[in-house]
Amino acid sequence: MSNAPFPIDPELTAIAIAYRNGRMIADEVLPRVPVGKQEFKYWKYDLAQGFTVPETLVGRKSKPNEVEFSATDETSSTEDHGLDAPVPQADIDNAPTNYNPLGHATEQTTNLILLDREARTSKLVFNPNSYAAGNKRTLSGTDQWSDPASNPLPEITDALDSVILRPNIGVLGRRTATILRRHPKIVKAYNGTLGDEGMVPMAFLQELLELEAIYVGEARLNIARPGQNPSLIRAWGPHASFIYRDRLADTRNGTTFGLTGQWGDRVSGSIADPNIGLRGGQRVRVGESVKELVTAPDLGFFFENAVAA
């Protein structure tokens, strides 16, 4: 990267790579997979092949039946996502001891890059079009889990059992998670004869649904135009998704609901800019090249409007 027009700073790049916002779940839901070039190919498998049993009986002198596993070659490309943060030279010169304005700008800019990825991931995962025709349901009225008379447990478990590979993780919006944890029928399952009021631990809900993990989307987005008062909405809406995730899957091997192709590492650097304030300054840039993909729509089930907004 030393020949790049915008100089890459190893120290700032290390900050950008190491930065983690624990309240964002995109990397868990659609894990990052390295790709060799910006344009890459990935395979879409015919899932029926893995479940269609051929004749395996072989006669004493006959030839065994042959099987062939085929896949559809799909082409995609990573997209560059980056932001600049101008840092006035005056801020650098007057920074207190142990405070690095460029490092701080890198962290804040990285957070926005990750927030944008969170929004893209939620739009993909919480989208009915990302799921096979029979693997989605829109709830309304008394069917929504926010209605105490609803019965989410059999609905969810029946949906999980209907997927060709039973989902192993759940993805919930914050309101969906909270309402499920205090739903009287789920609380009753936890309390037994002690009543149906209270709130069950998330670990109990995970165990009850036989999932490896449940991820709750916490991120909020400001949808107000520049100059207007902030208007915050949840990146992960009042929905619920249950998907099969294989962390070992990549663009060529393994079967998983979705993944994120990543070309290279996240990068960061700074360059002098004489047009920042009176004394100029440094322009900090953070970016990454990624593409979020759903590779197996059959391996998930989506409840749209699982709870009232």
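Each residue, glycine too, has its Cβ placed from N, Cα and C.
Residues as originally present; substitutions not included.
It should be emphasised that the depicted structure is a prediction, and the values quoted were computed from it without experimental measurement.
Over in Swiss-Prot, the protein carries these features:
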type	residues	note
MUTAGEN	Asn191 to His	Escapes CBASS defense in P.aeruginosa strain PAO1
MUTAGEN	Trp263 to Arg	Escapes CBASS defense in P.aeruginosa strain PAO1
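Trp263 (mutagenesis position) sits 49 Å from Asn191 (mutagenesis position), counting Cα to Cα. Secondary structure at Trp263 (mutagenesis position), as computed by DSSP, is strand.
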